[in-house]
Amino acid sequence: MFLLPRFILVSCIIGSLGFYNPPTNVVSHVNGDWFLFGDSRSDCNHIVNINPHNYSYMDLNPVLCDSGKISSKAGNSIFRSFHFTDFYNYTGEGQQIIFYEGVNFTPYHAFKCNRSGSNDIWMQNKGLFYTQVYKNMAVYRSLTFVNVPYVYNGSAQSTALCKSGSLVLNNPAYIAPQANSGDYYYKVEADFYLSGCDEYIVPLCIFNGKFLSNTKYYDDSQYYFNKDTGVIYGLNSTETITTGFDLNCYYLVLPSGNYLAISNELLLTVPTKAICLNKRKDFTPVQVVDSRWNNARQSDNMTAVACQPPYCYFRNSTTNYVGVYDINHGDAGFTSILSGLLYNSPCFSQQGVFRYDNVSSVWPLYPYGRCPTAADINNPDLPICVYDPLPVILLGILLGVAVIIIVVLLLYFMVDNGTRLHDA
């Protein structure tokens, strides 16, 4: 055991010379069972629509284009497809899920339902939406979109109540009052059905203030009732504001079943699209790469707010996004982050990805996978190391055996050489 302190000292010296195995700022995977959701920065098919035709607009290495592990669409995002007519059917499956999208719905787009609305509320909606997506994709393998069929027995049609620029809200649908309704005080219902998935993410939205019509103010009131279980989900507007009047959305995770959408005032809303969650898996944190513009455009931090441990690891560049194709496409820092998809890594943590599973100078926080056993270098000036004792002891024994073998061999050759000299 006299070798053990020496071995620890040698280990510390090695660590002080640079063998730290530090966490790296990349997204990666432990094996080939992974999937990436993205936008133009990982959309390999977008090359046919751009000039010049080259892959420098992507942050993704083109080697991965034929992997079959990417669902990306230029100009879109999962949130944008979920709520608006500008739709792309994001679909993918994997044990390890990576997200690099969200920039196509930011304060730069300035969406709000009406002139007196508030884009801040839509940024809040975005954060709440991605929180549900990230949490659930840590326990589900498969994500896709499904249409939600509904039946409304009245004659009124759905109306595009919320639109701004090229964005038109169609989820949830808004059904206007019947022609014979004297005002907005009325009860109305519609049936909708969820089937074919393990669970669904659906929107439940209400206006956050008072709606003025014909000198009267109305409060929003929306409910979903599960007719199979008797569970009711509902919201009533309680705010008195009349400016900044916009749509607050909550994102429910619901099982399959028959539902009733109910409104007691203002307008009836009913979901038309849902995130379909399928195939339960062992808990595996998702990885999210910050999705933002160059500083010349306004971005938000909602994906960072939504991505919290233990269900999510967030990766970001420390510098401004500056692309080589154009200012918003082909940034070196984000290309470096996505380069981790080219190889397997044994360990993931809040701090980053560890390339090796032996020792490290950093304790992995919220670890996943086969992670290093080293704990910490407690003093930056004096390399005082704390290691998991088992591998240290085993390595010490191996080192001791090696030293004994070397000593025996040296003695053997010394004795053999002495014998030869004596014989001479």
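A Cβ is built for glycine as well, from the same backbone N, Cα and C atoms used for every other residue.
Annotated active site, nucleophile per Swiss-Prot: Ser40, in sequence order, evidence recorded as sequence analysis. For Ser40 (active site, nucleophile), the count of additional Cβ atoms within 10 Å of its Cβ stands at 23 [all protein chains shown].
Residue environment of Ser158 (variant position) contains 19 other Cβ atoms, counted within 10 Å of its Cβ in all protein chains. Among the natural variants that Swiss-Prot reports, Ser158 to Ala is described with the note: In strain: Isolate ATCC VR-759 and Isolate clinical OC43-Paris.
Among the features that Swiss-Prot reports, active site, charge relay system is placed at Asp326 (among others), with the record citing sequence analysis. Other C-beta atoms found within 10 angstroms of the C-beta of Asp326 (active site, charge relay system) number 11, with every protein chain shown included. According to its DSSP assignment, Asp326 (active site, charge relay system) is in a strand.
Close to His329 (active site, charge relay system) in the fold, though at least 6 residues off in sequence, lie Ser40, Arg41, Ser56, Tyr57, Met58, Asp59, Gly323, each with a CB less than 8 Å from its CB. The active site, charge relay system annotation in Swiss-Prot covers His329 (among others).
For Asn379 to Ile, Swiss-Prot lists a natural variant annotated as follows: In strain: Isolate ATCC VR-759 and Isolate clinical OC43-Paris.
One natural variant named in Swiss-Prot is Gly418 to Val, and its note says In strain: Isolate ATCC VR-759 and Isolate clinical OC43-Paris.
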Quick one: pull the CA-CA distance for Ser158 (variant position) versus Asp326 (active site, charge relay system), whole Å only. 40
So, in DSSP terms, is Ser40 (active site, nucleophile) helix, strand, or coil? helix
